[in-house]
Amino acid sequence: METTPLNSQKVLSECKDREDCQENGVLQKGVPTTADRAEPSQISNGYSAVPSTSAGDEASHSIPAATTTLVAEIRQGERETWGKKMDFLLSVIGYAVDLGNIWRFPYICYQNGGGAFLLPYTIMAIFGGIPLFYMELALGQYHRNGCISIWRKICPIFKGIGYAICIIAFYIASYYNTIIAWALYYLISSLTDRLPWTSCTNSWNTGNCTNYFAQDNITWTLHSTSPAEEFYLRHVLQIHQSKGLQDLGTISWQLTLCIVLIFTVIYFSIWKGVKTSGKVVWVTATFPYIVLSVLLVRGATLPGAWRGVVFYLKPNWQKLLETGVWVDAAAQIFFSLGPGFGVLLAFASYNKFNNNCYQDALVTSVVNCMTSFVSGFVIFTVLGYMAEMRNEDVSEVAKDAGPSLLFITYAEAIANMPASTFFAIIFFLMLITLGLDSTFAGLEGVITAVLDEFPHIWAKRREWFVLIVVITCVLGSLLTLTSGGAYVVTLLEEYATGPAVLTVALIEAVAVSWFYGITQFCSDVKEMLGFSPGWFWRICWVAISPLFLLFIICSFLMSPPQLRLFQYNYPHWSIVLGYCIGMSSVICIPTYIIYRLISTPGTLKERIIKSITPETPTEIPCGDIRMNAV
């Protein structure tokens, strides 16, 4: 008897008309023909509903059927899956909870009405952020592909979205890990009996350095600077050696060594796939919560802590009448949860087919939002302490935003606490682990996408491809390691990646809800989970979530941020440069649409129909289909 060798690369299975194919335990969903799409009985994207058969027939229960003869390729062996369910949850939480939760949310909250800001933030999370988060998890888990090849199974004409996501991920890796390098430099500098940013007697200090904690009756002038500020600006960043974007200065060898060390850790954490990264996140995703708990208890016991808490949460309801508050709430929840970056697609693609991604979406979203909220207490109890020590209002202490809030204000507060070295070490180690989680996720999104799209080239060479990606990211980070690197980091964050990712997410939401079809998408979810998403989710996916993204994009275009950093005003040409960098990723979408229409044979109408019709089947493990649909 002839048998198929276990190491064979593929098995060809021919599907007859109006049938789904079952081969080697895998259910193949076929692709409809152009004629079938025109039939009024067809549901979205041309799939026709197949009536349920008897309970004994496990091969098909309300599964959309193929309406054409199809030769489908089935690869031997199953896709890699997470070792444990908790590996996946910790990876998603580690990705969503990043540095922005620690510095951005508390600052935006108090700037936009304190406790009143929680209302628009919650509304935007419920109607915008969480539905998009759930959509990506469901898409990735059902189709089991990265952000490039998944579009062959959804709507091929939008495959450029995947390429755009990969380019954006590279830009983010180029500047985000530089911030982690700053934290690592601080961590190494903290391994002393006395923290170096506590005095004005170091080689990098200037005559304006004033340590108001050292003695009483210190006169603070407009030109006075704190030891922590000079350590950050003149020693770590060496910003005084740069005149701006037009003259970035030399590359810091100290920061270069830090970023090489960081990417070395990243490489050995993700080179073997989710089996290894899923174990690493047990440390990197849980350690920040231990440190946050310690810092929260310590901050609450400091004198003046209550002043900071009141300043953080005191509601200003009049702020809700300002459009900017709602824009900030929408942007914060979107960038915090992180749909549109391809990461959720990649992570979910390694889940088991019947994993409850609906529950996962709710749990991880709530954990992320609560972490942001609690981080505000960690930050503002310390700011209240700083205000008490300076005999100033909390608003005067909380003027720093972004990384400066952590590397200047919070670092200075830690330096003047008892056991300052201990708290400095755990604080900066927490920042590093927060950043590493997000980098693991961002690069895994790219790696999964490329390996799924080019399996014959890279499937058995993952370690080498990961090495290429890591080296490319290190080289891309060189500009941010210069004396003026902080200027580059801010430009990339505000203009090169933010608007681009919003645009990509908007097109993705429209492509899934309007082209692939909300009916078909909900049918897919029902096959996995045994129940169909309710009307709330359908309305959000079809209308509210796209409008949510469009609202942020339009607000950004009408009122783009005026960049200013460390008394440096960005020139107009730099803003144009930022937009151009952002467009270099988004341009992949219309470029691929044009390429697809040109390369597809037939009339224009036939080309369009073929280009929006799924071209490859979705493999569904038959034993994993839920039959208890309600």
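Glycine is treated like the rest: Cβ placed from N, Cα and C.
Unsubstituted: the structure retains its original residues.
DSSP assigns SER438 (Na(+) 1 binding site) to a helix. Feature annotation from Swiss-Prot assigns Na(+) 1 binding site to GLY94, VAL97, LEU434, ASP437, SER438; the stated evidence is similarity to another entry.
Cβ neighbours within 10 Å of ASN101 (mutagenesis position), excluding its own Cβ and spanning all shown chains: 24. Swiss-Prot lists ALA96, ASP98, ASN101, SER336, ASN368 with the feature Na(+) 2 binding site, giving similarity to another entry as the kind of evidence.
According to Swiss-Prot, the feature serotonin binding site maps to ASP98, THR439, GLU494, TYR495, PHE556, SER559, an assignment based on similarity to another entry. Residue environment of GLU494 (serotonin binding site) contains 19 other Cβ atoms, counted within 10 Å of its Cβ in all protein chains.
DSSP classifies ASN101 (mutagenesis position) as helix under the three-state reduction. What Swiss-Prot says about the mutagenesis result for ASN101 to Ala is this: Disrupts chloride ion dependence of serotonin transport.
Among the mutagenesis experiments that Swiss-Prot reports, CYS109 to Ala is described with the note: Cocaine is effective at blocking transport. Within its own chain, CYS109 (mutagenesis position) has PHE117, LEU118, TYR121, TYR312, GLY376 as residues 6 or more apart in sequence whose C-beta sits under 8 angstroms from its own.
Record note (Swiss-Prot), mutagenesis ILE172 to Cys: Cocaine is effective at blocking transport. The unchanged residue is displayed. Under the three-state DSSP scheme, ILE172 (mutagenesis position) falls in the helix class.
Long-range C-beta contacts of ASN177 (mutagenesis position), restricted to its own chain and to partners at least six residues apart, with a cutoff below 8 Å, comprise ILE259, ILE262, PHE263, ILE266, GLY435, THR439, CYS473, SER477. According to Swiss-Prot, the experimentally introduced change ASN177 to Gly is described as follows: Increases channel conductance.
In the three-state DSSP scheme, SER277 (mutagenesis position) falls into the helix class. In the structure as shown, the Cβ atom of SER277 (mutagenesis position) sits within 10 Å of 25 other Cβ atoms. As a published mutagenesis entry, SER277 to Cys appears in Swiss-Prot alongside the note: Disrupts chloride ion dependence of serotonin transport; when associated with A-101.
Other Cβ atoms within 10 Å of the Cβ of SER404 (mutagenesis position), summed over all protein chains shown, number 20. DSSP assigns SER404 (mutagenesis position) to a helix in the three-state reduction. Quoting Swiss-Prot on the mutagenesis of SER404 to Cys: Disrupts chloride ion dependence of serotonin transport; when associated with A-101.
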Sparsest Cβ surroundings (other CB atoms within 10 Å) among the recorded positions ALA96, VAL97, ILE172: ILE172
Under 8 Å by Cβ from GLY94 (Na(+) 1 binding site), counting only residues of that chain that are 6 or more apart: VAL281, THR284, ALA285, LEU434, ASP437, SER438, PHE440, ALA441
Non-site residues, in chain order, whose CB comes within 8 A of the mean position of the CB atoms of ALA96, ASP98, ASN101, SER336, ASN368 at Na(+) 2: TYR95, VAL97, GLY100, LEU337, GLY338, THR371, SER372
Three-state secondary structure, SER559 (serotonin binding site) (per DSSP): coil
Cα proximity to ASN101 (mutagenesis position), best match among recorded positions SER277, ASN368, SER404, TYR495, SER559: ASN368
Three-state secondary structure, ASN177 (mutagenesis position) (per DSSP): helix
